[in-house]
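A.B. asks: Let me give you the structure first, and then I'll get to my questions.
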Amino acid sequence: MDNKNVVVCDNGTGYVKCGFAGENFPTSVFPCVVGRPLLRYEESLMEQQVKDIVVGETCSELRHQLDINYPVHNGIVQNWDDMEHVWDHAFYNELKINPSDCKILLTDPPLNPSKNREKMIETMFEKYNFAGVFIQIQAVLTLYAQGLLTGLVIDSGDGVTHVVPVVDGYSFPHLTKRMNVAGRHITAYLVDLLSRRGYAMNKTADFETVREIKEKLCYISYDYKRESQLGLETTILVKNYTLPDGRVIKVGTERFQAPEALFTPELIDVEGDGMADMVFRCIQEMDIDNRMMLYQHIVLSGGSTMYPGLPSRLEKEIQDRYLDTVLKGNKDGLKKLRLRIEDPPRRKHMVYLGGAVLAGIMKDAPEFWINREDYMEEGINCLNKMSQA
């Protein structure tokens, strides 16, 4: 089967990454948003020939005139009608495929309710009529992209952060940790911090602008207290940012305060462990034979792991916890730990890359895919085949 007949689609909370098997980069990356014209704009929109529903990039351009919906929340599809509009856009406008000639590999967040998986399979066969479908857990695909079968994946995208242990290609749902702090929450926190400085940023349109500020200027501090002190005593951290309307704003300590929520979720009133605690607890709860292997292969994935300073801060925090809890302060034991955090430069699209690798290898293996006949015969029960794959 030709690579162009095997589609890979990674639906995230913020973006959909889609393309074909064996590719090194997604053919298309577009925001996972659906917009409908606000009534008062319908007349003026007629000149622009906007259809009743807009998906993806166009939403950003016309965001003042649309009611915008995000079909995926915290990694899980909440609105299936809108999700179908997103898939229509991906398959027919971006990839320009005829689904009945293609197979598709979809990605699934860890701890996704099985009802969602069932609905996904049903939509792919009933609505789009794909020839074959496979759904794989995102963390496992991240490791494939890194050439590993065993490791600990920290996947932080737009809607949710997961820490997932994987051994020999199998993930462990009962040890998987989840935190509802990721890109979108950090942007919202940055909006809040900037408003305390006197810059009002509250409209959806401004939210996009603040996201750009975050991506350009934010970083993770190595030592939060010292950095805060530095911010109080000097202006060394202050950077200027030019807004789309030409105004210039100053961004200082907010640059590291916003992403700090990944390590200290209480900052934005989210209960639970931060990223370093989740990693440490997750590995320590694993059986003892696999722990060292996981400490040596911690792989970062997703756009919210792209902050400068994140790998070194994570390494420091995990070492501190290991020293206190496991070694009881004996520093000699740290040599054996050999902690290693892998931060591949293309980690923003890691899940997609792993999917493209897997789909490329398996494109001609009939036992790998759930085909249309399986689905017609067994219905949703055909998912059992996948859990054994």
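Think of each number as a place in line: the chain as shown, counted from 1.
Cβ atoms are placed via backbone N, Cα and C, with glycine included.
So, quick note: what you're seeing has the original residues, none of the substitutions.
Take a look at what Swiss-Prot says about it:
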BINDING   Gly157, Asp158, Gly159, Arg211, Glu212, Ile213, Lys214, Glu215, Gly302, Gly303, Ser304, Thr305, Met306, Tyr307  ATP binding site
MUTAGEN   Gly151 to Asp  In wrm1-1; distorted trichomes and epidermal cells
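Have a look at these and tell me how they're positioned relative to everything else.
C.D. replies: According to DSSP, Lys214 (ATP binding site) is assigned to a helical segment. Within 10 Å of the C-beta atom of Lys214 (ATP binding site) sit 22 other C-beta atoms, taking all shown protein chains into account.
Long-range Cβ neighbours of Gly151 (mutagenesis position) (same chain, at least 6 residues apart, Cβ-Cβ under 8 Å): Leu143, Val166, Met293, Leu294, His297, Ile298, Val299, Glu342.
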A.B. asks: Return the residue, from the listed binding-site residues Gly159, Gly302, with the maximum count of other C-beta atoms within 10 angstroms of its C-beta.
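C.D. replies: Max Cβ neighbours within 10 Å, all protein chains included: Gly302.
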A.B. asks: Using a 10 Å cut-off, grab the number of neighbouring Cβ atoms around the Cβ of Ser304 (ATP binding site), all chains included.
C.D. replies: 29
A.B. asks: Sequence gap of 6 or more, Cβ distance under 8 Å: name the residues on the same chain that satisfy this around Gly157 (ATP binding site), in order along the sequence.
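C.D. replies: Looking at Cβ-Cβ distances below 8 Å from Gly157 (ATP binding site), excluding near sequence neighbours, one finds Gly12, Thr13, Gly14, Gly75, Ala182, Gly183, Gly302, Gly303, Ser304.
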A.B. asks: Minimum Cβ neighbour count within 10 Å among the binding-site residues Glu212, Met306: which residue?
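C.D. replies: Output over binding-site residues Glu212, Met306: least Cβ neighbours within 10 Å is Glu212.
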